[in-house]
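To keep things clear, I will list the structure first and then write my remarks on it.
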Amino acid sequence: MTEAGKLPLPLPPRLDWFVHTQMGQLAQDGVPEWFHGAISREDAENLLESQPLGSFLIRVSHSHVGYTLSYKAQSSCCHFMVKLLDDGTFMIPGEKVAHTSLDALVTFHQQKPIEPRRELLTQPCRQKDPANVDYEDLFLYSNAVAEEAACPVSAPEEASPKPVLCHQSKERKPSAEMNRITTKEATSSCPPKSPLGETRQKLWRSLKMLPERGQRVRQQLKSHLATVNLSSLLDVRRSTVISGPGTGKGSQDHSGDPTSGDRGYTDPCVATSLKSPSQPQAPKDRKVPTRKAERSVSCIEVTPGDRSWHQMVVRALSSQESKPEHQGLAEPENDQLPEEYQQPPPFAPGYC
């Protein structure tokens, strides 16, 4: 008898029909004595050789869907096909009677002879070794197929020993714990992400504030540059007035004039009049001169170098006074000075 834990070799595909359709029906009331599994024709003849006449056995056929009835005749062993019909009945080809089971077929031919030899079935041929039956492989294979159909996933796992599975599970635990620790550390180190809608709102607000911030920065830069330019230009002009050649000339030409000191210090007055050219203002402590006197003073004291300096001051002041709300208006030409600050023609009165 084969070992209980060892599976038999797989049956040929032509025997699958027996395992799936006939095994339960055949073993319902116990396996009959005349059934010998899927033995070959030669093995069947060897078993019947020592048996009396009329001894028979039934085996699973290897050539068709059905069985083979083998019995011992007077001269030799005879073999008849037993076909399994579509409705589940059994019939020997050439006969007209179909039987519901193999037991019914055996009982029928124990009473009526098999054509054409007209011989009856007398007694079944039993197993040669009852401890090692020849149909055991079929039943083992049928049980294995039934278990695999019931639980196809757990069948391979049961074949491996349990200690190995326990050892593998113990080895896998540290790696799983390490993975959990690393995932926790990664989640703790990463800052919480803000929702997408909140991020969009922040971005939109910053984009809205860009033009206003740019305008404020531009105004601050303009005011800073204007103050720096004015302060530097005023310092340069004061140094040139104190130590320049224009001062000596004015003092020599007007040394006898009591107002020569005032005229030598008329540049700050001119600078203040540039801030509001339309309304020139004179110092309070001196008399207001006539138009001709102003022209003569401007002609005497204003030189080409002074004119360029005045132009730079006017440009700086105009850029400082320009504001965003006046951007649409046309700017006045910075190069055009009032008539009082321009050089008079060569033959104008008061020209010297």
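From the backbone N, Cα and C atoms, a Cβ is placed for every residue, glycine too.
Unsubstituted: the structure retains its original residues.
Taken from Swiss-Prot, the feature domain 'SH2' applies to 34-125, supported by sequence analysis. Secondary structure of the domain 'SH2' (34-125) per DSSP (helix as H, G, I; strand as E, B; remaining residues coil): 19 helix, 29 strand, 44 coil.
Quoted from Swiss-Prot, the note on the mutagenesis of R59 to K is: Loss of the ability to inhibit RE/AP up-regulation in response to TCR/CD28 stimulation. Of all Cβ atoms in the shown protein chains, 24 besides its own fall within 10 Å of the Cβ of R59 (mutagenesis position).
For the mutagenesis result P116 to A, the note given in Swiss-Prot is No change in the ability to inhibit RE/AP up-regulation in response to TCR/CD28 stimulation.
Per Swiss-Prot, mutagenesis Y135 to F is noted as: No change in the ability to inhibit RE/AP up-regulation in response to TCR/CD28 stimulation. The secondary structure of Y135 (mutagenesis position), as reduced to three states from DSSP, is coil rather than helix or strand. Within 10 Å of the C-beta of Y135 (mutagenesis position) we count 19 further C-beta atoms, all protein chains included.
What Swiss-Prot notes for the published mutagenesis of Y341 to F is this: No change in the ability to inhibit RE/AP up-regulation in response to TCR/CD28 stimulation. Y341 (mutagenesis position) counts 17 other C-beta atoms within 10 Å of its own C-beta, drawing on all protein chains shown.
Under the DSSP three-state reduction, Y341 (mutagenesis position) is assigned to helix. The Cβ of P116 (mutagenesis position) lies under 8 Å from the Cβ of G94, each of which sits 6+ residues away along the same chain.
Across the residues of the domain 'SH2' (34-125), the predicted structure has a mean pLDDT of 89.
Each residue contributes its Cα atom, and for Y341 (mutagenesis position) and Y135 (mutagenesis position) those atoms are 135 Å apart.
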